[in-house]
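Feature annotations, reproduced from Swiss-Prot:
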- 5-119: domain 'MaoC-like' (DOMAIN)
- D32 to A: Almost no activity (MUTAGEN)
- D32, F33, N34, P35, L36, H37, G55, F84: (3R)-3-hydroxyacyl-CoA binding site (BINDING)
- H37 to A or N: Almost no activity (MUTAGEN)
- S63 to A: 100-fold lower Vmax (MUTAGEN)
Amino acid sequence: MSAQSLEVGQKARLSKRFGAAEVAAFAALSEDFNPLHLDPAFAATTAFERPIVHGMLLASLFSGLLGQQLPGKGSIYLGQSLSFKLPVFVGDEVTAEVEVTALREDKPIATLTTRIFTQGGALAVTGEAVVKLP
């Protein structure tokens, strides 16, 4: 999507369910073997009571949205802030959303709000991405 066709307020979304296999694969790739994500017996002893999805695995959905949908192919991820508000449990479905909030006039750069919602609609992750447009 070109800079000329982007508008403030445009959104893109995708939904995904992260099961135990995806969480284990991410643990292996990231070297984050925290038992809070992988061990139901350990997680049962915590405030969460069951395994939670890695926050960065959730945030990886933003990369897919930005690179494939909005702005799309050829865009370059320049930065991302994140705030983790609620846990997402292994096996739960989430919806990731990006929304264009600003477009620079002097350069092909967009700022987007990034959010992940739980299957119940609560805000689990929020942040802001800066992307160079193709």
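Cβ coordinates come from backbone N, Cα and C, glycine included.
Computed from a predicted structure; not experimentally measured.
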Local Cβ density at S63 (mutagenesis position) - other Cβ atoms counted within 10 Å: 13
Minimum Cα separation from H37 (mutagenesis position), reported as the residue among recorded positions G55, S63, F84 that achieves it: G55
Whole-number Å value for how far S63 (mutagenesis position) lies from F84 ((3R)-3-hydroxyacyl-CoA binding site) (Cα to Cα): 17
Inter-residue C-alpha distance, G55 ((3R)-3-hydroxyacyl-CoA binding site) and D32 (mutagenesis position) (nearest angstrom): 11
For the domain 'MaoC-like' (5-119), residues assigned helix / strand / coil by DSSP: 35 helix, 38 strand, 42 coil
Mean of the pLDDT scores, which run from 0 to 100, over the domain 'MaoC-like' (5-119): 97
Candidates P35, G55: member of the binding-site residues with the richest Cβ shell (10 Å): G55
Cα-Cα distance linking S63 (mutagenesis position) and D32 (mutagenesis position), given in Å to the nearest integer: 20
For H37 (mutagenesis position), the number of other Cβ atoms found within 10 Å of its own Cβ: 22
Binding-site residues listed as F33, F84, least Cβ neighbours within 10 Å: F33
Neighbour tally for L36 ((3R)-3-hydroxyacyl-CoA binding site), based on other Cβ positions within 10 Å of its Cβ: 17
Cβ packing number for D32 (mutagenesis position), 10 Å threshold: 16
Inter-residue Cα distance where the pair is S63 (mutagenesis position) and P35 ((3R)-3-hydroxyacyl-CoA binding site), in Å: 26
